Amino acid sequence: MAKLETVTLGNIGKDGKQTLVLNPRGVNPTNGVASLSQAGAVPALEKRVTVSVSQPSRNRKNYKVQVKIQNPTACTANGSCDPSVTRQAYADVTFSFTQYSTDEERAFVRTELAALLASPLLIDAIDQLNPAYWTLLIAGGGSGSKPDPVIPDPPIDPPPGTGKYTCPFAIWSLEEVYEPPTKNRPWPIYNAVELQPREFDVALKDLLGNTKWRDWDSRLSYTTVRGCRGNGYIDLDATYLATDQAMRDQKYDIREGKKPGAFGNIERFIYLKSINAYCSLSDIAAYHADGVIVGFWRDPSSGGAIPFDFTKFDKTKCPIQAVIVVPRA
């Protein structure tokens, strides 16, 4: 193994104007991992690079070289800085060769890897998070029909509207307290005041999404309740949101309100972020047989993609933007 020395990485960063100096930390005698760390940085926040060569398998005699970049980031879940919270994002590259590989073959692996990492293909894949390249790779070789190119995912914000869409349910304002909290009911009841219909600045097809980009991996559907990176929609579980547990945990802004009139019902309402109003959960439940879909968009400050499990949803990670009724398949 070469002597572990200081490594200077120049011409890095988006504009190629940054330099990173890495000082050797040493080699772990147990696993042979060589480690370097950013010079002059606070230990908890320094960048680190590790290089390791795995032990060869008994039969195949394969060696694997792994280069890993560790970028510690101090942040909280809501995106604010907090030096006491450290999260490490890893980027690693692994390539292998056998003990029978010649010097020329190993040198070719090194130079080929460097050229690949500098290619526009990888730069675009990383910068644009572009999922289209599997299609291009398939189309570039082999036989058979060529699949259509896949359009990349959209930004995490809602797409620009191509029209208008009005909420299919009555919408309400719940500001004035009708009854204060009690010992058995630790939340207030509000006066529900019906509002004039409000339009979303998107058309229905925008909310459901063009399948060529919104559903690019075919997992975003009513049945799988799976989000696609930052954007997605899910079948709303209005039954759960109407429970006392949902009122207590307040993962979403749910309020109890009394509808107008002497015989007005007391119901629970869910807040819709896009139109700044509330919608009755009983209305949503009544239409559920026909198919109710709630549109979600990830909040840019949440730092996380849409979860798999509905119970992990909350108003920060997945704010409810819109309620739309669509036929069930």
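Just so it is clear, glycine is given a Cβ too, placed from its N, Cα and C backbone atoms.
Reduced to three states, the DSSP call for A34 (variant position) is strand. A natural variant is reported in Swiss-Prot for this position, A34 to S, and the note states: In strain: Qbeta_3_FR.
Listed in Swiss-Prot as a natural variant, T76 to A is described as follows: In strain: QB_1 and Qbeta_1_FR.
Residue density at T182 (variant position): 10 other Cβ atoms are found within 10 A of its Cβ, drawing on all protein chains shown. According to Swiss-Prot, the natural variant T182 to A carries the annotation: In strain: QB_3, Qbeta_3_FR.
Annotation of the natural variant N191 to S in Swiss-Prot: In strain: QB_3, Qbeta_3_FR; the original residue is retained in the structure shown. DSSP gives N191 (variant position) a strand state. Around the Cβ of N191 (variant position), a 10 Å sphere holds 17 further Cβ atoms from the protein chains shown.
According to Swiss-Prot, the natural variant L207 to R carries the annotation: In strain: Qbeta_2_FR.
T211 to A appears in Swiss-Prot as a known natural variant, with the remark: In strain: Qbeta_3_FR.
According to Swiss-Prot, the natural variant V225 to F carries the annotation: In strain: QB_2, TW18 and Anc.
Among the sequence features in Swiss-Prot, the natural variant V292 to M is noted as follows: In strain: Qbeta_1_FR and Qbeta_3_FR.
Under the three-state DSSP scheme, T182 (variant position) falls in the coil class.
For the pair A34 (variant position) and N191 (variant position), the C-alpha distance works out to 65 angstrom.
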